[in-house]
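Working notes, beginning with the structure itself.
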Amino acid sequence: MAAATADPGAGNPQAGDSSGGDSGGGLPSPGEQELSRRLQRLYPAVNQHETPLPRSWSPKDKYNYIGLSQGNLRVHYKGHGKNHKDAASVRATHPIPAACGIYYFEVKIVSKGRDGYMGIGLSAQGVNMNRLPGWDKHSYGYHGDDGHSFCSSGTGQPYGPTFTTGDVIGCCVNLINGTCFYTKNGHSLGIAFTDLPANLYPTVGLQTPGEIVDANFGQQPFLFDIEDYMREWRAKVQGTVHGFPISARLGEWQAVLQNMVSSYLVHHGYCSTATAFARMTETPIQEEQASIKNRQKIQKLVLEGRVGEAIETTQRFYPGLLEHNPNLLFMLKCRQFVEMVNGTDSEVRSLSSRSPKSQDSYPGSPSLSPRHGPSSSHIHNTGADSPSCSNGVASTKNKQNHSKYPAPSSSSSSSSSSSSSSPSSVNYSESNSTDSTKSQPHSSTSNQETSDSEMEMEAEHYPNGVLESVSTRIVNGAYKHDDLQTDESSMDDGHPRRQLCGGNQAATERIILFGRELQALSEQLGREYGKNLAHTEMLQDAFSLLAYSDPWSCPVGHQLDPIQREPVCAALNSAILESQNLPKQPPLMLALGQASECLRLMARAGLGSCSFARVDDYLH
């Protein structure tokens, strides 16, 4: 038998070892991609950057009598096999992450060799590899020659049938209750071990010549239906969560949840929804309606790419805010530069009829400096470009033919008109009502409030808080540049070709001049506050767009995606709230963040139930 199964890796103890299936640093092979998809489906809670999953046997963590081949998945014995002192084992490349919850691998017996002294199981780091799994402390194994299980002892216990050539033995580790069971040819054999410690490695051991086994860590579908077993335990864990007792203080619990929902709606500017929710639940709103609408107006401008107008509106509604937040001002100005390249900021859209803002702000205007206040302006009407949404997909209602530069908005914009109704708070809490005018210095003037019909940023208009620009359609989180504004005179093989500013020389000069002023602002902030590497990187990324004739397709073109407006919008919104002594983050988001962090800590502590209590499972 030994001669018939000649040692595939005879000679050097490490002969036949390969690199573990890596593709030489290039693109992953189709097999590796399929493995990654299968592991992601089986173990979605595992962060493989922090805790990689076992994918192969380790060429560095084995006894010399073990040889590896076929991507370090095949194990063969190359020792003498005279007695138990010739036993040899190998561990997997990584321990089993606790975040798996349930972990499973299978081993196929390619050849039982001379005597079939094979062991399949688990072991901790540092356990002697000159032994079969299960013989030493923190080592566990199921042996093929007698069907016994070995739990950290040289004395085995009757467990299951023997196994031989052609059999497939599976090993399932339940990190929720600390147990392990085996399968043979797809059928469970029952619990083998209990009270298992954390951080165990899949392990196999061989002892006689000719023994060969192949491992399956997910490279191929398993014989055993592990996903059905996972569903069973997921239901148990989620049942525990749902059954958590709160009946004794149900009213208090509901009040907390209602306040969290209300504050979330207010934070993101869903004014009408927050008002309706407050009426239904009798929940007080901790901010005046006029102030919510002011923030809503500013967010809308940023999400539309009209950052220059957003800056001016912020300075008008909340004077001193940007002057006391130079980092925020610089972020906004860099974003404005990007939007000018994108053709969405009014500085390049309105060159033919310059607004007072354009004349006051550039060039040589102090408005770039955080030391100076706002300049007067009007807000452009967005009626022609206002987005709508169908089934969660944003689209534009602009009936005009698309050119690279949309016609400038009328100066008689309805968004600059004042509301005839005086602002009022909605179910405003008594404890905060006396301080409302102090905390919101300009929110109570009638010429700053805009009607609900114009300003309400409901979900149907802003899917997930992202507004679609004229040039980009957002479909399920992906961007399709199928409605790009192009200079009709610029054609490449019969197709429109995008150009910087649509080839408009005046707009290009406007961008260059603005860039010089932005550079001057960066230098000024450096002198006053010291060098800021984040500012330098932000500026370089923005300026790099000018190095390409088609910035949308360049290596830094991701900056032009509308989704990049979201972090800027969130930072500005949080700063406004913080300036009014309101939370800069909604409590609901803080609670979700805390829950996610608790699950990460559970995984690090080896508590496997964290895998089946993911926050995403409760977000609908």
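Using N, Cα and C of the backbone, Cβ positions are placed for all residues, glycine too.
At each noted position, the model has the original residue.
The domain 'B30.2/SPRY' annotation in Swiss-Prot covers 35-222, and the record cites sequence analysis as its basis.
The domain 'LisH' feature in Swiss-Prot is assigned to 253-285; the stated evidence is sequence analysis. Secondary structure of the domain 'LisH' (253-285), assigned with DSSP and counted as helix (H, G, I), strand (E, B) and coil, comes to 26 helix, 1 strand, 6 coil.
As annotated by Swiss-Prot, domain 'CTLH' applies to 291-348.
For Leu301 to Ile, Swiss-Prot lists a mutagenesis experiment annotated as follows: Complete loss RAN-GEF activity. Partial loss of RAN-binding. Under the three-state DSSP scheme, Leu301 (mutagenesis position) falls in the helix class.
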Could you give me the DSSP helix, strand and coil counts for the domain 'CTLH' (291-348)?
44 helix, 0 strand, 14 coil
Across all chains shown, how many C-beta atoms besides its own are within 10 angstroms of the C-beta of Leu301 (mutagenesis position)?
27
